[in-house]
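S.K.: Before anything else, here's the structure in question.
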Amino acid sequence: MTFVRNAWYVAALPEELSEKPLGRTILDTPLALYRQPDGVVAALLDICPHRFAPLSDGILVNGHLQCPYHGLEFDGGGQCVHNPHGNGARPASLNVRSFPVVERDALIWIWPGDPALADPGAIPDFGCRVDPAYRTVGGYGHVDCNYKLLVDNLMDLGHAQYVHRANAQTDAFDRLEREVIVGDGEIQALMKIPGGTPSVLMAKFLRGANTPVDAWNDIRWNKVSAMLNFIAVAPEGTPKEQSIHSRGTHILTPETEASCHYFFGSSRNFGIDDPEMDGVLRSWQAQALVKEDKVVVEAIERRRAYVEANGIRPAMLSCDEAAVRVSREIEKLEQLEAA
């Protein structure tokens, strides 16, 4: 499969990393991720150049990653710094590939492509995750589907009415107001739900209030698969800027052609010190992401080989505009790298 390699992807959450290496495959590339004694995260190819043992099974010795097989040691840049055998020679062939890493917004970003092109300024903004005006709860999930299926799912805001009916269904669905905005390296899908009864989830945000409300469900896409959702609610007629809202992290990183990593979070501007609201959002994440979206996209993945082998093309609905635009942008990025 063709992956877009010259881009920033999330490899891990900060709490996943310590001096014990984490092995994780990204874009069919095995990585060893670990935090060095100075706190800086290192990412090395998870293959020792000697006999190809996984370095993620090793340990840190004096700040260096030691291979579990023959004891070669590597610094965070991938250079072999110790060879315990023979005369201790360390030719260039003993060095291992390292990858650019940036820790930002409580996310570990990695650049799997040409290191010379790795510009930290191109990392999309997820500052709400560390903004003291917000409270963030989230986590990591593994999904057995091609990452593009989840991109389609997330950019299609209308699916919530059916897939997430237990929590997000609205009686104002027939009055939805939609807009798609295309910017420089960014696509937004905006949806307003005017004058409806609060959904089950929104009612929890409002502490059980049941008066007519306006609600919003927006999402922003940045290459290649980083999305920031905005769900909000306010009494009918209230400006969007005065709503209570949650900004949702939805970042997908391909693992293989048929699996991906899902980094998610909800950053809210209300009930910041309320552990009960933490529970509401964790329950929503477990239900919507694990029990609902995951089930749907994994079922589609199991049919993907048949669909592709038989040249079946998807029928289009009016709600597909944002997802289709994003799909085309990803195709352009793939073609650009392949050229």
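The backbone N, Cα and C atoms fix where each Cβ goes, and this holds for glycine too.
Since this is a predicted model, take the numbers as computed values, not measurements.
Pulled these from Swiss-Prot:
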DOMAIN    8-110  domain 'Rieske'
BINDING   Cys48, His50, Cys67, His70  [2Fe-2S] cluster binding site
MUTAGEN   Asn153 to Ala  Strong reduction of O-demethylase activity
MUTAGEN   Asp156 to Asn  Strong reduction of O-demethylase activity
MUTAGEN   His159 to Asn  Loss of O-demethylase activity
BINDING   His159, His164, Asp293  Fe cation binding site
MUTAGEN   His164 to Asn  Loss of O-demethylase activity
BINDING   Asn229, His250, Trp284  3,6-dichloro-2-methoxybenzoate binding site
MUTAGEN   Asp293 to Asn  Loss of O-demethylase activity
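Situate these features within the shown structure.
M.R.: Non-local neighbourhood of Cys67 ([2Fe-2S] cluster binding site): Cys48, His50, Ala53, Leu55, Gly58, Glu73, Phe74, each in the same chain, at least six residues away, with C-beta under 8 Å from its C-beta.
Sequence-distant neighbours of Asn153 (mutagenesis position) (same chain, 6+ apart, CB under 8 A from its CB) are His159, Asp293, Val296, Val297. DSSP assigns Asn153 (mutagenesis position) to a helix in the three-state reduction.
With a cut-off of 8 Å between CB atoms and residues at least 6 apart in sequence, the same chain places Cys319, Asp320, Ala322, Ala323 near Asp156 (mutagenesis position), listed in sequence order.
For Asp293 (mutagenesis position), the number of other Cβ atoms no farther than 10 Å from its own Cβ, over all displayed protein chains, is 24. Asp293 (mutagenesis position) falls within a helix when secondary structure is assigned with DSSP.
His164 (mutagenesis position) is surrounded by 20 other CB atoms, counting those within 10 A of its CB over all protein chains shown.
With a 10 A radius on its CB, Trp284 (3,6-dichloro-2-methoxybenzoate binding site) counts 21 other CB atoms from all the protein chains.
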S.K.: On a C-alpha basis, identify the one among His164, Asn229, His250, Trp284 that is nearest to His70 ([2Fe-2S] cluster binding site); the candidates are the recorded positions.
M.R.: His250
S.K.: Are there residues of the same chain, six or more positions away from Asn229 (3,6-dichloro-2-methoxybenzoate binding site), whose CB falls under 8 angstroms from its CB, and which are they?
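M.R.: Listed in sequence order: Leu154, Asn217, Asp218, Ile219, Arg220, Ser246, Arg247, Gly248, Thr249, His250.
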S.K.: Would you mind reading off the Cα separation of Trp284 (3,6-dichloro-2-methoxybenzoate binding site) from His164 (mutagenesis position), to the nearest angstrom?
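M.R.: So the Cα of His164 (mutagenesis position) lies 10 Å away from that of Trp284 (3,6-dichloro-2-methoxybenzoate binding site).
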S.K.: Identify all same-chain residues not among Cys48, His50, Cys67, His70 whose C-beta atom falls within 8 angstroms of the centroid of the [2Fe-2S] cluster site's C-beta atoms; report them in sequence order.
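M.R.: Filtered neighbour residues, in order: Pro49, Arg51, Ala53, Tyr69, Gly71, Leu72.
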